[in-house]
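Undergrad: Sending over a structure as structure tokens; questions will come in a sec.
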Amino acid sequence: MPHSSLHPSIPRPRGHRAKKAAFVLLSTCLAALWELGEPADHILRWLVLHLASEQLGLLFKGLCSLAEEIRHVHSRYQGSYWRAFRACLGCPIRCGVLLLLSCYCYTFLPNTAGLPFAWIVALLGLSQALNILLDLQGLAPAVVSTVCEQGNFNVAHGLAWSYYIGYLRLILPGLQARIHTYNQRHNNTVRGTGVHKLYILLPLDCGVPDDLSVADPNIRFLHELPKQSADRAGIKGRVYTNSIYEILENGKPVGTCVLEYATPLQTLFAMSQDSRAGFSREERLEQAKLFCQTLGDILADVPESQYCRLIVYLDAAEGSSFSLSQEILKHLKQEEKEEVTVGTMGSSGVLESSTLDKEPQLLISGMDQPLPLRTDVF
């Protein structure tokens, strides 16, 4: 299930609108300079000089960062000063080229301000020092979020992969066999192909009670599936269990399914309650959305996705009339409709192919003489 269909509030991955806006800004500035009537060579000279100043300032900033990283060269860079240098200043060839280009621009291009080269370098160093001390060039939250998403540095990314690799990938392949074993013992309690899945609840507010009946009294625990055991990380016969719940409507059972919360959301909630984690409520909501997005993207590319269904919801956004049991019933009915549609399309395709695959048959009349095509001769 793609993340865009999980819940309307889950954000899409960031695109390239910032670069498009930069292109519009570039065009606007070029048009403004053209209207001002400045000579093209004069504009180009100042542009190159300004870019050289910015790059030289970034080199100064990188050197200040290098002073801190040298303290951690053994713990962070395995004792390699070269790796610490590259981490702060990037490619050394690029740094050398930019430094030579900056020196060339300041030496050979006309200096309209009349300042010596040493003065310009000192002013650049002064400005970068003030930027670092006063944090004048701190990254905006949107920039930090973009960097974390593009580099997969978010807490939610690690939690989603851990949840899939350490849990879902282990239990989902054998889930239908365990449900079949359970049905043999309990007179087919879990009926219908649509319910032979693991329904995973994903509340975006990370409210994960240990008892589902606390979240909604119309969700009633029924039984446990047969246990599954596996050797994991030195633990012999680690046991995995799943629970079957009955969904009630007007006091009567109307559905049965294997149901549970995604436990990493409970971790996010606990982090937001612990001041040592430095995790605000807004950050928790953002990470919960990214967790659902990442988990949906992971499951979209693996065969185990056919054995589970994600139910994403947000109580506050849905209003006070929101009912978790009704939300689960909606997904159960939708799952059945999808499977009926797929089954109907498959059967019609089989019928068509079987009809077309038949050998052609000759229809031979029992009359001695052939009949004309016209009917007015009789």
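Cβ coordinates are placed from backbone N, Cα and C, and glycine is handled just like the others.
Residues as originally present; substitutions not included.
Sharing the feature lines straight out of Swiss-Prot:
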- Ser162, Tyr167, Arg238, Thr263: 2',3'-cGAMP binding site (BINDING)
- Ser162, Tyr167, Arg238, Val239, Tyr240, Thr241, Thr263: 3',3'-c-di-GMP binding site (BINDING)
- Tyr167, Arg238, Thr263: 2',3'-cUAMP binding site (BINDING)
- Asp357 to Ser: Restores STING1 ability to induce a strong inflammatory response, resulting in type-I interferon activation and virus inhibition (MUTAGEN)
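Distances, neighbours, how buried they are, the whole picture for these features please.
TA: The secondary structure of Ser162 (2',3'-cGAMP binding site), as reduced to three states from DSSP, is helical.
Following the DSSP three-state reduction, the secondary structure of Val239 (3',3'-c-di-GMP binding site) is strand. Within 10 Å of the C-beta of Val239 (3',3'-c-di-GMP binding site) there are 9 other C-beta atoms, taking all protein chains into account.
Around Tyr167 (2',3'-cGAMP binding site), the same-chain residues six or more apart in sequence whose CB sits under 8 Å from its CB are Tyr240, Thr263, listed in sequence order.
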Undergrad: To the nearest Å, how far is the Cα of Val239 (3',3'-c-di-GMP binding site) from the Cα of Ser162 (2',3'-cGAMP binding site)?
TA: 17
Undergrad: Can you name the residues of this chain that are 6 or more positions from Arg238 (2',3'-cGAMP binding site) yet have a C-beta less than 8 Å from its C-beta?
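TA: When sequence neighbours closer than 6 are ignored, Arg238 (2',3'-cGAMP binding site) has Ser229, Ala230, Asp231, Arg232 within Cβ distance under 8 Å.
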Undergrad: Restricting to the same chain and to sequence separations of six or more, state which residues have a Cβ under 8 Å from that of Ser162 (2',3'-cGAMP binding site).
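TA: Listed in sequence order, they are Pro264.
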